[in-house]
Amino acid sequence: MASQGTKRSYEQMETGGERQNATEIRASVGRMVSGIGRFYIQMCTELKLSDYEGRLIQNSITIERMVLSAFDERRNRYLEEHPSAGKDPKKTGGPIYRRRDGKWVRELILYDKEEIRRIWRQANNGEDATAGLTHLMIWHSNLNDATYQRTRALVRTGMDPRMCSLMQGSTLPRRSGAAGAAVKGVGTMVMELIRMIKRGINDRNFWRGENGRRTRIAYERMCNILKGKFQTAAQRAMMDQVRESRNPGNAEIEDLIFLARSALILRGSVAHKSCLPACVYGLAVASGYDFEREGYSLVGIDPFRLLQNSQVFSLIRPNENPAHKSQLVWMACHSAAFEDLRVSSFIRGTRVVPRGQLSTRGVQIASNENMETMDSSTLELRSRYWAIRTRSGGNTNQQRASAGQISVQPTFSVQRNLPFERATIMAAFTGNTEGRTSDMRTEIIRMMESARPEDVSFQGRGVFELSDEKATSPIVPSLDMSNEGSYFFGDNAEEYDN
């Protein structure tokens, strides 16, 4: 993965830039988030939101969704061509929550998309600032990853619901670009490809004609993105097979599911970025912080520092636990839905519990929920330490990929073992090693069998004090090796439905 000389860093993808040095990257990422902040401040002015209302995460999400919808070219075109009852294709809006006489009230607002686009461009020096839009998409995606389980989607494509740790970014829109592709998990890419192949099986014309040629290019591009996430030669060779198939069908689906399972142990490279809600950037800009001059990074100390000094509120339903709501948002902010809970707990400084034990539903409030009983509370988004976000799967030394619980996709570059029940995972690999990919399958299974749960990943990497911004003295946490930490263990969360 690192061998390609043309690799751009994630921040470069994030900002659509060509190769830049560290200072330029920090400046362009800073420019991106300050544009988001300026846009948010302007929207709060337009909507006449009080300071408290502007810090409400639900209001932030509505404003973010409005700008994403205003710039969704494809959907806008579709809405113009297929007018549906009661939907004005030129308008966008959502619920805004205001404090009236000691109660929260919901107000549905509607704006011209053109107007929203104007405000956004104005906040971004007249540019479209696609990078900022992608950044908001990734924040929404990270929030979905922490909030919902994708069991149904997994089962529909023939995958095992226990592979949920491979599903990072599964709700990202197609138009999220290179930065979006970087944060998608192996399972997400596999699922997108399987859906495509199934359409081809059911629809004779899917791969044919002018449209079919474009479809084919998209298919091969997705295969290459997935191939780039794998770190072993055998996995990559199998991806070449899938990509080059004349007429993708069930054999390719089998291969893809096999590869997804193999990724539970031979983990793929998936990027992690701390993308924060727009209101957080708004608060910082309003307080006079100059992101562009100071520079900003999505994978270093900056987001932690920002969250240490930001007060964000959330609406709370009658029987929800505010501490649990905070954990959910903290995990979303750091893209840590698939991280080992032992590591997250250590960094956060308070115990992070599996989702099955959370007394909280999602952050967004449905339009039919009763506002009378709604309360609000401060989200506790601070941390005890900070750690560098990783873009690798935490596999030990070169080709030998290490172990993963059923399973984690590490977010933080912190030394730990990656416990896993090899028997459980290997049981999924019975039988079928014949066919074109037999030698690769055999090789992959051999590598998985030789992976040891006690191997240590990210050797010598540690967390840092919040005062240690240059990351000079790593603190390597001692983690309870016996206690594996899967967030989705014993899960009862709601499904994600569009």
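Numbers here mean position along the shown chain, with the first residue as 1.
Each Cβ is built from the backbone N, Cα and C atoms, and glycine gets one as well.
Don't expect the noted substitutions in this model, because it carries the original residues.
Note that the coordinates shown come from a computational prediction; the quantities given were computed from them, not determined experimentally.
For the natural variant ARG162 to Lys, the note given in Swiss-Prot is In strain: Mutant ts19.
The note that Swiss-Prot attaches to the natural variant ALA332 to Thr is: In strain: Mutant ts81 and Revertant 81R. Following the DSSP three-state reduction, the secondary structure of ALA332 (variant position) is helix. Within 10 Å of the C-beta of ALA332 (variant position) we count 26 further C-beta atoms, all protein chains included.
Among the natural variants that Swiss-Prot reports, VAL363 to Ala is described with the note: In strain: Mutant ts19 and Revertant 19R. DSSP assigns VAL363 (variant position) to coil in the three-state reduction, outside any helix or strand. Every protein chain shown contributes to the tally, and the Cβ of VAL363 (variant position) ends up with 21 other Cβ atoms within 10 Å.
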ARG162 (variant position), number of other Cβ atoms within 10 Å: 19
Rounded Cα separation (Å) that holds between ARG162 (variant position) and ALA332 (variant position): 21
